[in-house]
Amino acid sequence: MKRRELEKKLRKVRVTPQQDKYYTIGNLQWAIRMINLMGIKCVCDEECSAAEVALIITQFSALDLENSPIRGKEEVAIKNTLKVFWSLLAGYKPESTETALGYWEAFTYREREARADKEGEIKSIYPSLTQNTQNKKQTSNQTNTQSLPAITTQDGTPRFDPDLMKQLKIWSDATERNGVDLHAVNILGVITANLVQEEIKLLLNSTPKWRLDVQLIESKVREKENAHRTWKQHHPEAPKTDEIIGKGLSSAEQATLISVECRETFRQWVLQAAMEVAQAKHATPGPINIHQGPKEPYTDFINRLVAALEGMAAPETTKEYLLQHLSIDHANEDCQSILRPLGPNTPMEKKLEACRVVGSQKSKMQFLVAAMKEMGIQSPIPAVLPHTPEAYASQTSGPEDGRRCYGCGKTGHLKRNCKQQKCYHCGKPGHQARNCRSKNREVLLCPLWAEEPTTEQFSPEQHEFCDPICTPSYIRLDKQPFIKVFIGGRWVKGLVDTGADEVVLKNIHWDRIKGYPGTPIKQIGVNGVNVAKRKTHVEWRFKDKTGIIDVLFSDTPVNLFGRSLLRSIVTCFTLLVHTEKIEPLPVKVRGPGPKVPQWPLTKEKYQALKEIVKDLLAEGKISEAAWDNPYNTPVFVIKKKGTGRWRMLMDFRELNKITVKGQEFSTGLPYPPGIKECEHLTAIDIKDAYFTIPLHEDFRPFTAFSVVPVNREGPIERFQWNVLPQGWVCSPAIYQTTTQKIIENIKKSHPDVMLYQYMDDLLIGSNRDDHKQIVQEIRDKLGSYGFKTPDEKVQEERVKWIGFELTPKKWRFQPRQLKIKNPLTVNELQQLVGNCVWVQPEVKIPLYPLTDLLRDKTNLQEKIQLTPEAIKCVEEFNLKLKDPEWKDRIREGAELVIKIQMVPRGIVFDLLQDGNPIWGGVKGLNYDHSNKIKKILRTMNELNRTVVIMTGREASFLLPGSSEDWEAALQKEESLTQIFPVKFYRHSCRWTSICGPVRENLTTYYTDGGKKGKTAAAVYWCEGRTKSKVFPGTNQQAELKAICMALLDGPPKMNIITDSRYAYEGMREEPETWAREGIWLEIAKILPFKQYVGVGWVPAHKGIGGNTEADEGVKKALEQMAPCSPPEAILLKPGEKQNLETGIYMQGLRPQSFLPRADLPVAITGTMVDSELQLQLLNIGTEHIRIQKDEVFMTCFLENIPSATEDHERWHTSPDILVRQFHLPKRIAKEIVARCQECKRTTTSPVRGTNPRGRFLWQMDNTHWNKTIIWVAVETNSGLVEAQVIPEETALQVALCILQLIQRYTVLHLHSDNGPCFTAHRIENLCKYLGITKTTGIPYNPQSQGVVERAHRDLKDRLAAYQGDCETVEAALSLALVSLNKKRGGIGGHTPYEIYLESEHTKYQDQLEQQFSKQKIEKWCYVRNRRKEWKGPYKVLWDGDGAAVIEEEGKTALYPHRHMRFIPPPDSDIQDGSS
């Protein structure tokens, strides 16, 4: 029916025959809205039929409206309106409501007659069913059984199943009293074991009294049916949904055509739904939700109430209070009329006595029979049901339809059994009284069991009693300010009206609001004078506030909340959106502020800076600085790329130095594969994020800057920042701290929404249909704090976020192209490498062609020429970045595998999901010379950590090679921290090197290297042949150079034995696979051409053959560098000069140190160039001079030192004589004299006080600073200082300090002055007991305490520096000790603490060597030669790891342990046992 036609017909129907009021479309809409409120779907549209409206009327009539807010007149009005609507749709033309009701009664009568006729036909077909129907009105089972077990057969005729009849009887008995409860579900599982789908449906519909339970079961089964249909689309092999539910088939067809699996699936669906309904019904209610039923005996109600109160965790006084009041307030109307005159303080016995006759007729009769039995009177009343109309109606009433809770709107329970209870302490949902933390007990003024509607239950478009309550801390005026207040026992929605004095409600609320009627008052308004009714002492509650007010009732179109209520609940009114305030965070500084002068700017930049400052000043981001602000930071402007607009920057380097820095909250970018899949995705960019957060008032003066005009046209303008400035070190930390709190609040309000934050970029994802509303809500929340999120910064579905391109299901890198510029500066190359590193998970190409160009480059503006390999590397990057591949996100439960591939200059890895890569990268190999296994394990640990960060779970690994090679390589690894689960794939990956253990029958090369000054010598020895090379370098480079020389000269299979652990470990771990630099790179290039290289190690200087010869060769090479000879023949004409590169490297060497041969008329001058001695030869003679190749033409003074030493030991000459006679430097001559012991004894100079020094020799003394006594001790070798504040200068305090010193450090010798506290017997005895040498200096000679005296001065300087930052002397002393012992002060070198640790390490090594020498015993052995003959016994010179060196026939030989058998040393004193 069309809307206009329906409206015309409604206006012709009178509400009552006596009045001229007619129905309108608004009355119908009101009735439909109330029907929807009760959970019944009712839609008034053009396609609505009379049958649908009749079904709605039947459902509404079956509802339990006992405690609902719509009962009485409103219930009758709703039914009458719906019946009028039905009569119009049915084709009738009612004149009034009574006429429509008559049409409805006639219709229902015809329906009952038709149903009775149909039942009669079925009974005539099955006479056996009539046997149990004669007492239908006496038993409720037969009353509730409306659906008979008539099953349609395959040919269409009904059949009777006697077993089904028994099952129906069992089900009817099980659901008679409590409906579908847990007991009934158990019975249902038994009786439906062999039933088909149609029979199960018939069984459920046979209990019309509990039709709501059946409807709930059917709705849950339909949900499972819909879910199965969706699942069936992706699983075609599964049974059809129609086969499971038996749709379109008779019972016989279901029993024959449908499989047992389908029937069992439907049966399980029904049982699961019934169990959910039963569990939802039988939740234990709290005392607040217990109400007495209309026919329930008062005794039963009190028993339930007491049982609930006993289960509460509350004080006894609270339980007594609730029992007194709830026993009256929650009683039914009959009991309340009796109990209210008695009052709440009446004893419970009197209440029970007064209400004993209240209840159903059955309970009254039972009470009367029990009373008569106690009196001994035989009851003349038969034990049958009373025949009163009320009792008969209560026992034989028709089937009850489903029940619905008007509190939460859900079916299956009533309001008194609702699970959504509230705490009776504070009135808030979500917890019980036992867990309540609120101290507000005044809310008991209002009925706390009144439910407060929530946004999840109702929507704003529903009735006024169902709108969500508005609970802000303020009231916004951008829309009508409606709020809800609990007044007089009901939630009332009203309009905030600051012009009204009182609360004015509609007249409809007069009967609903609890209060005392008062005197009516006159209201004067726009429409004139109006008389309003009044109620006083009306209790109200809003949030946590309560009170008592007067309420007026008049003919007002909307409820109004006036100032009598608003003054207690409203804090402020505002129309602005930005209402939240951001509290600035305090910032600490150390030292004075920056005072850097402003440098001059060009006129163009000055004008641009003026415009920017003007805009910032107008926006309030900066303000004028005070006249007495002495701080200043330079400011400048640059042009933005692309737009050409000017941008202001500040040089905050000085301010950043004095600012106490905070910790940034962001630990890095989120990994895009770890972002969860969702249906909707949105990215938001916050504009001017830093400029939104205020800067602390106390810190703003430190950010001052100046705008200096051109040519000093006028005074400078001074400004300071009011918000976070760009470039300041603490701006990111303060921004992250502030926004974190806002984001956390958003996440709490939307826990199912995915929200990522990285600086000012937000990523929002969800699976909700109202995703856009959530995004808008988040934007509004950010906007309330002042953060701007412009529309042009919002991206949806396919977003570009922090360098990635994301869709709800996929991700990839944003397409880009790297510019190839040749040549380019170091700075530009660094930026290019950084861009390549960013996209390496996509490209997975090693960057060594680019990074090798950056070695030893310190000048950022230096030009670099790209190599062809570098250009090719960048081109490969551009090829893959032109259109990056889309990748999947990580799914929950999916197996993650990391595949590792070895490349010459790195390790390539891929994170696989279902065999597809979703992340990857390259781990470059550094130059730490570590072995491959360590590097791979370290890489696996890093990758596992990355996957844990990305997904929260660990991954397995897929490695190249075989498990046998991997396990064999792991056995050589000594320090394994963690072994991950690994799998292997076939790949030519070699875990072991060409280098291995020493093998016999191979040529063996002994290598050694040494260093003297800056000159290094490398030597190898093999079977009497020696080769050496001198070059500038280190000890390690010399050792490696010797190995490189041996590899170049050696055969394809050879052995190399070295005494360097560094070289041995590096060679053993396959150096050819590592991209090392220098000599390692040379070795790596040579090794692939070798078949096998055996590497061994022997200790140095142990007299081992081969190693001794190599060591002597090193010494000889270093000594031979002193005589100077030309590399090529030289011919000098008279007066000719010629330059000569000697190839001699020695630190401190000078040309004057060399002496030419006496027979050569050559003048020699020169200098040191890059530590190399370069000479200039001048022929001062008259003839040609020819110097042959390798001919020594001058010698160094070093060769004269032994002769000078020997001469001095014989004649004890003075240093001056040694200088003139042997041409030595005076410093060396004095050293020769100083080392002579005879000259020391015969000296006649007076002995002054000495200043003893040495390892673990401590000097101690006391000093005073600011009236404080400080005990100081200094370790003379390292300068390590230990100090402690002591209360007085006594021997006891010094002894305690010495004990603490010994506890921390090694003390072998203590030296002090002759003070009484240091020479006391207590100190002497303590040192003697501890085994410490105790000495004292010469009296009154401060030189004997020079070290500790200098420490006094340094310590006091540091104490004065730290005094202002510390509250106590002890704290300043701790800082001073850390500064003296562990800080280098910018001068480099070792700290005193590091020098002391080296001394400790040396002491430990000496102890180990002494212990080893004591435990060393003489070893002898037998050896097996190539002919497998045993020879011996031979003495073992050295026993190593896997091999030993023996003395064989006067020569040394190396044998592996497998060819040796050790025996006890032979002893000539042991006699033969046979004698």
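Quick reminder: no glycine exception, Cβ is built from N, Cα and C everywhere.
Under the heading of natural variants, Swiss-Prot lists PRO17 to Leu and annotates it as follows: In strain: Isolate R29-106 and Isolate R29-Nadin. Counting only same-chain residues at least 6 apart in sequence, those with a Cβ under 8 Å from the Cβ of PRO17 (variant position) are GLU95, SER96, GLU98.
Looking at Swiss-Prot, the entry for natural variant ASP117 to Glu says: In strain: Isolate R29-106.
While the structure shown retains the original residue, Swiss-Prot records the natural variant THR454 to Ile with this note: In strain: Isolate R29-Nadin.
What Swiss-Prot records for 492-565 is domain 'Peptidase A2', and it gives sequence analysis as the kind of evidence.
The annotation that Swiss-Prot gives for the naturally occurring variant VAL577 to Ile reads: In strain: Isolate R29-Nadin.
Feature annotation from Swiss-Prot assigns domain 'Reverse transcriptase' to 619-806.
One natural variant named in Swiss-Prot is ARG645 to Lys, and its note says In strain: Isolate R29-Nadin. Cβ contacts within 10 Å of ARG645 (variant position), excluding its own Cβ and spanning all protein chains shown: 9.
If you take every residue in the domain 'RNase H type-1' (999-1119) and average the pLDDT, you get 82. The feature domain 'RNase H type-1' is assigned by Swiss-Prot to 999-1119, with sequence analysis given as support.
While the structure shown retains the original residue, Swiss-Prot records the natural variant LYS1226 to Arg with this note: In strain: Isolate R29-106 and Isolate R29-Nadin. Look at LYS1226 (variant position): DSSP puts it in a helix. Taking Cβ-Cβ distances under 8 Å and a sequence separation of 6 or more, the neighbours of LYS1226 (variant position) in its chain are PRO1215, ASP1216, VAL1219.
Annotation of the natural variant THR1244 to Ala in Swiss-Prot: In strain: Isolate R29-106 and Isolate R29-Nadin; the original residue is retained in the structure shown.
Summarising the annotation, Swiss-Prot assigns domain 'Integrase catalytic' to 1248-1400 and lists sequence analysis as the type of evidence.
In the three-state DSSP scheme, PRO17 (variant position) is classed as coil.
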